[in-house]
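Enquirer: Sharing a structure with you now.
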Amino acid sequence: MLFFSFFKTLVDQEVVVELKNDIEIKGTLQSVDQFLNLKLDNISCTDEKKYPHLGSVRNIFIRGSTVRYVYLNKNMVDTNLLQDATRREVMTERK
């Protein structure tokens with residue numbers, strides 16, 4: 001649940017999602033669920049010449065299992081808080 005909690009803190013932030021089929025989609029994260037499915041608004045494809053059919057799409061739902069990577073702005077992540085949360089989760093799993 002750590003990643004779910006982490007991504008919920010990124011709602012209304014701009015992210016770039018790289019899919020397993022090499023498509024990169026930039027947009028505003030609107031929601032995330034426990035399966036790490038993502039809903040993005042105001043999207044744009046980073047390579048619109050290669051994927052022209054995405055040019056007219058503004059909102060998209062991305063299944064979590066198709067995501068390869070999510071690019072974040074460095075200042076969007078509090079690394080100390082993330083490290084502490086990771087340690088707490090490991091400690092609760094050991095009990």
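Cβ atoms here come from the backbone N, Cα and C positions, even for glycine.
Substitutions noted, but not modelled.
According to Swiss-Prot:
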type	residues	note
DOMAIN	2-76	domain 'Sm'
MUTAGEN	LYS20 to Ala or Glu	Inviable. Decreases binding affinity for U6 snRNA
MUTAGEN	PHE35 to Ala	Strongly reduces affinity for poly-U RNA ends
MUTAGEN	ASN37 to Ala	Strongly reduces affinity for poly-U RNA ends
MUTAGEN	ARG63 to Ala	Strongly reduces affinity for poly-U RNA ends
Enquirer: I want to check the contact list for PHE35 (mutagenesis position): same chain, sequence separation of six or more, C-beta distance under 8 angstroms. What comes out?
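Expert: Correct list: ARG63, GLY64, SER65.
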Enquirer: Between LYS20 (mutagenesis position) and ASN37 (mutagenesis position), find the distance joining the two CA atoms and give it rounded to the nearest Å.
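Expert: Cα-Cα distance, LYS20 (mutagenesis position) to ASN37 (mutagenesis position): 14 Å.
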Enquirer: What is the Cβ neighbour count of LYS20 (mutagenesis position) at a 10 Å cut-off, with all protein chains included?
Expert: 10
Enquirer: List the helix, strand and coil residue totals of the domain 'Sm' (2-76) as derived from DSSP.
Expert: 16 helix, 32 strand, 27 coil
Enquirer: Measuring CB to CB from ASN37 (mutagenesis position), give everything in the same chain under 8 Å that is also at least six residues away in sequence.
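Expert: Result: PHE61, ILE62, ARG63, GLY64.
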Enquirer: Give me the mean pLDDT over the domain 'Sm' (2-76), rounded to a whole number.
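Expert: Taking every residue of the domain 'Sm' (2-76) together, the mean pLDDT is 92.
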